[in-house]
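Taken straight from Swiss-Prot:
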type	residues	note
MUTAGEN	Ser65 to Cys	Almost no change in activity
MUTAGEN	Ser65 to Ala	No change in activity
MUTAGEN	Asp66 to Asn	Unable to extrude tetracycline
MUTAGEN	Asp66 to Glu	Moderate resistance to tetracycline
MUTAGEN	His257 to Asp	No H(+) translocation
MUTAGEN	His257 to Glu	No H(+) translocation
Amino acid sequence: MNSSTKIALVITLLDAMGIGLIMPVLPTLLREFIASEDIANHFGVLLALYALMQVIFAPWLGKMSDRFGRRPVLLLSLIGASLDYLLLAFSSALWMLYLGRLLSGITGATGAVAASVIADTTSASQRVKWFGWLGASFGLGLIAGPIIGGFAGEISPHSPFFIAALLNIVTFLVVMFWFRETKNTRDNTDTEVGVETQSNSVYITLFKTMPILLIIYFSAQLIGQIPATVWVLFTENRFGWNSMMVGFSLAGLGLLHSVFQAFVAGRIATKWGEKTAVLLGFIADSSAFAFLAFISEGWLVFPVLILLAGGGIALPALQGVMSIQTKSHQQGALQGLLVSLTNATGVIGPLLFAVIYNHSLPIWDGWIWIIGLAFYCIIILLSMTFMLTPQAQGSKQETSA
């Protein structure tokens, strides 16, 4: 682990803060250009537009970081984000908001490249720990960002966008002057490697190498959209919670989630292996879903938050397993693909689970959790079956970082 690893964590923290900063004020900014009854539709489209661009372009940018190095792609992404936020800050028409989100989604590769830096600079046995820290950094940024954005929004709905632009400019300077390249692009002079980094064959290779792991990853991310989609609706309906109680619960979940990813995921993976960490995370999440389906008292939600947060150890461990099985010249492509899959669930999940919750609500508001639990049972069985094979035992395959 070197200074570039730590800088990758800082980049992720600041990137998440920038995303979180604008969320509280984006509806207010929209109100300057459109009628109130149209705000929800445009807000949803703007969020979906960013996610859709990430689905399309994150794999390509990840592959470019394999070909040209992590540093130039990071700098490109940070420039794109800075321009996006400045465009939003100075926006005087609706099309400027759409253009800004479009550009940010296209150039937003910081998450994939930061994960690639972790893969480049850490040993196989320590990778889950650092992927956990990466997830925790993003989570803390998403907690701090909306708080800062909420206060800054009291001054002007444009203020948080200036702050977000400043954060990205600062991060750009950090990468420019202190970040050392972690990808040896001289590896790409090998004919086979060079062809792969310049074509889409790398994705075919990844899908052939670990199809079940990618399916498990996508499915787990998709199920994770259930609480993200229905939490406010469910807690208001069953427990009569107001916005303050919902806010407390979400803040508590975010904080606990970061703690588990930072301090628990790596310890479990080191002591008992990545497979155990993945399974324990899925079991914790599925147990939380089972409790949420049946509890009738609001205070019982808070102990369940510990189980939900405990589920946060699964994906860093799974990401570690996949990274260990991936060659060094494919790490950027893998991390870009994972970002793409994650954002795809962010587009599909809210649409799918909002419809399911709405249609099942007249019968019973717990059905959404039972459906999620059923999917988790399938994922757990897949994980136990596939990850018992020797090649999935990442901790036993020490590869050079």
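Every residue, even glycine, has its Cβ placed from backbone N, Cα and C.
Keep in mind that this structure shows the original residues, not the substituted ones.
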- Task: Taking only the Cα atoms, work out how far Ser65 (mutagenesis position) lies from His257 (mutagenesis position), in Å, as a whole number.
- Result: 29
- Measuring Cα to Cα, how many angstrom lie between Asp66 (mutagenesis position) and His257 (mutagenesis position)? 30
- Query: What are the non-local neighbours of His257 (mutagenesis position), defined as same-chain residues 6+ apart in sequence with CB under 8 A from its CB?
  - Reply: Ala136, Gly139, Leu308, Ala309, Gly312
- Message: Check the DSSP secondary structure of Asp66 (mutagenesis position), expressed as helix, strand or coil.
- Response: helix
- Asp66 (mutagenesis position): tally of other CB atoms within 10 A of its CB: 29
- Query: If you count Cβ atoms within 10 Å of the Cβ of Ser65 (mutagenesis position), leaving out that atom itself, what do you get?
  - Reply: 31
